[in-house]
Amino acid sequence: MEASPASGPRHLMDPHIFTSNFNNGIGRHKTYLCYEVERLDNGTSVKMDQHRGFLHNQAKNLLCGFYGRHAELRFLDLVPSLQLDPAQIYRVTWFISWSPCFSWGCAGEVRAFLQENTHVRLRIFAARIYDYDPLYKEALQMLRDAGAQVSIMTYDEFKHCWDTFVDHQGCPFQPWDGLDEHSQALSGRLRAILQNQGN
């Protein structure tokens with residue numbers, strides 16, 4: 001079940017769904033996006049717990065004429081309901097199972113959102129780089145150029161997600177085999193992509 005932007009009880013993710021979608025495995029076809037919003041005030045941040053939750057992409061159903069909706073765009077769809085005051089500065093943090101794509105418009109839509117909403121700062125922590133998209137480097141560079149801070153999730157971010165967004169029933173986060181090595185390798189790849197201005 002997904003979190004609602006409205007006030008009320010917050011839904012939590014099933015532990016198996018979290019682990020299977022955020023771990024190092026390949027062949028995952030869904031993108032999960034956990035989000036939280038903070039108001040920045042004189043160098044301090046104020047967490048806005050009512051603006052915290054998770055969502056995932058909607059699969060296409062061509063029989064109904066529905067072409068699907070990526071998780072990043074679904075988040076942008078709910079932003080108006082968050083009623084973020086343009087006179088305040090906000091930091092939105094995404095913990096996302098795949099980095100945003102280029103070919104299906106996600107990076108471009110996020111860039112447009114950031115350009116139109118200069119009171120919002122975006123941090124993206126991705127579990128994996130979406131290199132199935134041939135233009136994935138362009139997507140990451142576009143996000144960087146739009147002012148988004150893009151990083152790879154490490155143990156700390158996975159644990160934070162587990163503690164914050166998962167119905168863990170009191171069980172502590174158990175890192176999977178290769179988590180640190182995988183995060184370090186992806187961080188190196190991402191650093192190289194973001195440092196390359198031309199490609």
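Note that Cβ sites are derived from N, Cα and C of the backbone, with glycine treated the same way.
What you see is the original sequence, not a version with the noted changes.
Taken from Swiss-Prot, the feature active site, proton donor covers GLU72, and the record attributes it to similarity to another entry. Counting every protein chain shown, 27 other Cβ atoms lie within 10 Å of the Cβ of GLU72 (active site, proton donor). The secondary structure of GLU72 (active site, proton donor), as reduced to three states from DSSP, is helical.
Reduced to three states, the DSSP call for CYS106 (mutagenesis position) is helix. Swiss-Prot lists HIS70, CYS101, CYS106 with the feature Zn(2+) binding site, giving similarity to another entry as the kind of evidence.
Annotated domain 'CMP/dCMP-type deaminase' per Swiss-Prot: 27-143, in sequence order, evidence recorded as sequence analysis.
Quoted from Swiss-Prot, the note on mutagenesis experiment ARG28 to Glu is: No effect on deaminase activity despite an altered restriction activity towards genetic invaders. When Cβ atoms from all protein chains are considered, those within 10 Å of ARG28 (mutagenesis position) total 15, not counting its own.
For the mutagenesis of HIS29 to Ala, Swiss-Prot gives this note: Altered deaminase activity and restriction activity towards genetic invaders. The structure shown keeps the original residue. Just so you know, the Cβ of HIS29 (mutagenesis position) picks up 8 other Cβ atoms within 10 Å once every protein chain is counted.
The secondary structure of LYS30 (mutagenesis position), as reduced to three states from DSSP, is coil rather than helix or strand. Using a 10 Å Cβ-Cβ cutoff, LYS30 (mutagenesis position) registers 14 neighbours. LYS30 to Phe appears in Swiss-Prot as a published mutagenesis result, with the remark: Altered deaminase activity and restriction activity towards genetic invaders.
The secondary structure of ASN57 (mutagenesis position), as reduced to three states from DSSP, is coil rather than helix or strand. Quoting Swiss-Prot on the mutagenesis of ASN57 to Ala: Altered deaminase activity and restriction activity towards genetic invaders.
Cβ neighbour count for HIS70 (mutagenesis position) (all protein chains, 10 Å cutoff from its Cβ): 20. For the published mutagenesis HIS70 to Arg, Swiss-Prot gives the following note: Altered deaminase activity.
Experimental mutagenesis at this site is recorded by Swiss-Prot as CYS106 to Ser, annotated: Altered deaminase activity. Its own atom aside, the Cβ of CYS106 (mutagenesis position) has 25 Cβ atoms within 10 angstroms in the protein chains shown.
According to Swiss-Prot, the mutagenesis experiment ASP131 to Asn carries the annotation: No effect on deaminase activity despite an altered restriction activity towards genetic invaders. In three-state terms derived from DSSP, ASP131 (mutagenesis position) belongs to neither a helical nor a strand segment and is classed as coil. Shown in sequence order, the list is empty: the chain has no residue 6+ apart in sequence with a C-beta less than 8 angstroms from the C-beta of ASP131 (mutagenesis position).
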Sequence-distant neighbours of ASN57 (mutagenesis position) in its chain (C-beta under 8 A, six or more apart): LYS30, THR31, GLY68, ARG69, HIS70, ALA71, ARG74
When distances run from the Cα of GLU72 (active site, proton donor) to each of the recorded positions ARG28, HIS29, CYS101, CYS106, the nearest one: CYS106
Cα distance (Å, whole number) from HIS29 (mutagenesis position) to CYS101 (Zn(2+) binding site): 13
Residues flanking the Zn(2+) site, with Cβ no more than 8 Å from the Cβ centroid of HIS70, CYS101, CYS106 and excluding those residues themselves: THR31, ALA71, GLU72, LEU73, PRO100, PHE102, TRP104, GLY105, ALA107, GLU109, TYR130, ALA139
